[in-house]
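Novice: Quick one: the structure is below, and I'll ask about it shortly.
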Amino acid sequence: MPRGLELLIAQTILQGFDAQYGRFLEVTSGAQQRFEQADWHAVQQAMKNRIHLYDHHVGLVVEQLRCITNGQSTDAAFLLRVKEHYTRLLPDYPRFEIAESFFNSVYCRLFDHRSLTPERLFIFSSQPERRFRTIPRPLAKDFHPDHGWESLLMRVISDLPLRLRWQNKSRDIHYIIRHLTETLGTDNLAESHLQVANELFYRNKAAWLVGKLITPSGTLPFLLPIHQTDDGELFIDTCLTTTAEASIVFGFARSYFMVYAPLPAALVEWLREILPGKTTAELYMAIGCQKHAKTESYREYLVYLQGCNEQFIEAPGIRGMVMLVFTLPGFDRVFKVIKDRFAPQKEMSAAHVRACYQLVKEHDRVGRMADTQEFENFVLEKRHISPALMELLLQEAAEKITDLGEQIVIRHLYIERRMVPLNIWLEQVEGQQLRDAIEEYGNAIRQLAAANIFPGDMLFKNFGVTRHGRVVFYDYDEICYMTEVNFRDIPPPRYPEDELASEPWYSVSPGDVFPEEFRHWLCADPRIGPLFEEMHADLFRADYWRALQNRIREGHVEDVYAYRRRQRFSVRYGEMLF
């Protein structure tokens, strides 16, 4: 290779990332217009398009590099020099951290995810931790109650870029003040002030004002979801001021926000204070930088592994028929490998399973489906693997494993947030906790269905419980669109003997689902059955599901709330007039 080519390649990769992030910001900047036009289908399509941008631009850069090198192979020394040149381009680059991830992605695409060593990749960042450039303008603006909180909130709302009319601005302001007074007390509220992000956070059918409520005793989140009435008028649906509520809003089971962030590292740092339980990976994920979030997630895994004496074990719960799931006992993630062969009743291919996981990545997860990161050629030290798990891996996924002596390489796996399997949770709880879990499960099914997702296998073992008590779906191999399912009533038996027969007395075609049958496996436990019948009996009726299908086919997009119905102002305070 001619000398000087290394710098050209490094510059080409960085220019490719510039193009990718420019398009990322372009799609993001259209969020306000889509919201104001109430074009919810465009919102969903923009979300998918933005997810695809990264891989598309990686592919473009790879083709450019193959042209530059005339398809010639490159030796290790050449690649190291390319990385050295690339590193020298980063000290004055504003998005250095994601640029490093982009370099990694290009390298992996060029070399088929092989030879992934720290010398060749940015396994850890080359730049000082939390290094920032001069920010062209502040990320947030401070508002002080010099003339009272009503005046302060009027200024906050008047500062918003939204061009639609407000349904009743005074009412919403008084709702917020009432909530803040109940939360802080009059005296503390008088001594508090707000810091509000300059950019709105758009997701689904809401525009979120994200801020910090700075009180004498500390800083709290200040989140206002702004919605539209059917007449296109704006209203504030609630005010959230706890870290637990904020954590759910920015949760791993939700779609990524669209927030204009030319300097994502600075925004992530600003968010840390109100989301103390979120890792760096989770914060990048929340603002849509999902590929860099994957890098940060891998770094978090490596740091944990270096500091623990644990071995990987099979994850607790009922063993799956499609996926082999393992974890580190103290780590908050699970690792999922597609088995070489599935149980006989699972008539599907590995390609189908991967397509289901990609569907979830691109779809609106409505807070009810866990996000995943996909890895290829994942290296594990044998000393970190328990003997029982090693035996299981070789038994169930040998075709995906390469033995390197002291290491194994798993050709493909997913990493996902670890949760308590719902079936285990239900065995351990009683009283109100049991009731809450059943309510959550039914709500999860309803919200998934309203978002055009049918889980397929609705057994409790396929759902998990988060640390906030939310029920989230995580087994995707039978997932499909609601509109692909034929929901049927079971025909009445022709003769009394029909009900005793081993075979059904009616025909069953692929895609047929009989909701009446759900009762058999969801209500078998006498502690659970009465609760289910009380709260979710309509899930056992085919007409309920068909009505949802009709709404979806008519183009209706349901509202998705990242908080309980009882937290909505309209429920808490009613239509109070001001």
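Cβ atoms are placed via backbone N, Cα and C, with glycine included.
According to Swiss-Prot, the feature ATP binding site maps to A315, P316, G317, I318, R319, G320, M321, K336, an assignment based on sequence analysis. Annotation of the published mutagenesis K336 to M in Swiss-Prot: Inhibits enzyme; the original residue is retained in the structure shown. A mutagenesis experiment is reported in Swiss-Prot for this position, D371 to A, E or Q, and the note states: Loss of activity. If you look up Swiss-Prot, you'll see D371 marked as active site, on the strength of a curator's inference. Listed in Swiss-Prot is the mutagenesis experiment N377 to A, annotated as follows: No loss of activity. One mutagenesis experiment named in Swiss-Prot is D403 to A, and its note says No loss of activity. Quoting Swiss-Prot on the mutagenesis of E439 to A: No loss of activity.
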Novice: Closest to M321 (ATP binding site): which of the mutagenesis positions K336, D371, N377, going by Cα position?
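Specialist: Nearest in space to M321 (ATP binding site), counting only the mutagenesis positions, is K336.
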Novice: Express the distance between the Cα positions of P316 (ATP binding site) and D403 (mutagenesis position) as a whole number of Å.
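Specialist: Cα-Cα distance, P316 (ATP binding site) to D403 (mutagenesis position): 26 Å.
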Novice: Name, in the order they occur in the sequence, the residues of the same chain whose CB lies under 8 A from the CB of G317 (ATP binding site) and which sit 6 or more residues away.
Specialist: V325, P421, N423, I424, K461
Novice: Taking the Cβ of M321 (ATP binding site) as the centre, how many other Cβ atoms fall within a 10 Å radius?
Specialist: 15
Novice: For N377 (mutagenesis position), what is the tally of other C-beta atoms lying within 10 angstroms of its C-beta?
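Specialist: Looking across every protein chain shown, the total is 17.
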Novice: So which one is it: of the binding-site residues P316, G320, which has the fewest other Cβ atoms within 10 Å?
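Specialist: The binding-site residues P316, G320 were compared, and P316 has the fewest Cβ atoms within 10 Å.
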Novice: Consider the mutagenesis positions K336, D371, N377, D403 and say which one has the Cα lying nearest the Cα of R319 (ATP binding site).
Specialist: K336
